[in-house]
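Feature annotations, courtesy of Swiss-Prot:
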VARIANT   M15 to T  In strain: Coolidgei
VARIANT   V20 to I  In strain: Austericus and Rufinus
VARIANT   D42 to E  In strain: Rufinus
VARIANT   F56 to L  In strain: Oreas
VARIANT   I84 to T  In strain: Coolidgei
VARIANT   D85 to N  In strain: Austericus, Coolidgei and Rufinus
VARIANT   Y104 to H  In strain: Rufinus
Amino acid sequence: MNMLTALLVNITLSMLLIIVAFWLPQLNLYTEKANPYECGFDPMGSARLPFSMKFFLVAITFLLFDLEIALLLPLPWAIQMYNIDIMMLTAFILVSVLALGLAYEWLQKGLEWTE
């Protein structure tokens, strides 16, 4: 199976699932289904509390650097390859882009909790 066939099959299945999801109505939507579930007890308060934007920015930054580690973990195995220069250049570019992003976030005071 060549790459084009696999791509077409994946796109077709994805579009089919999206179309079916939009065409099917939301059946039996009532207030009990829309309420949050807290271990069988009635909720003590509202579950729709506002989310801290500062925490969100720190969490996204953490996820980006976690992704960096996940992408750099195969580096020791890549060193065993014949073309080490391309792998090291790619790793350097990845770390540089993320370091520039962190520096920009730091200069914009996006990581500080106090206003």
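Residue 1 is the first one shown; counting continues down the chain.
Glycine too: its Cβ is placed from the backbone N, Cα and C atoms.
Structural mapping of features recorded in Swiss-Prot.
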| residue | record | DSSP (3 states) |
| --- | --- | --- |
| M15 | variant position | helix |
| V20 | variant position | helix |
| F56 | variant position | helix |
| I84 | variant position | helix |
| Y104 | variant position | helix |
Cα-nearest neighbour of V20 (variant position) within the listed variant positions, F56, I84, D85, Y104: F56
Y104 (variant position) versus I84 (variant position) - Cα distance in angstrom: 30
Of the variant positions listed as M15, F56, D85, the one whose CA lies nearest the CA of Y104 (variant position): F56
Spatial neighbours, same chain, of M15 (variant position) - Cβ under 8 Å, 6+ residues apart: none
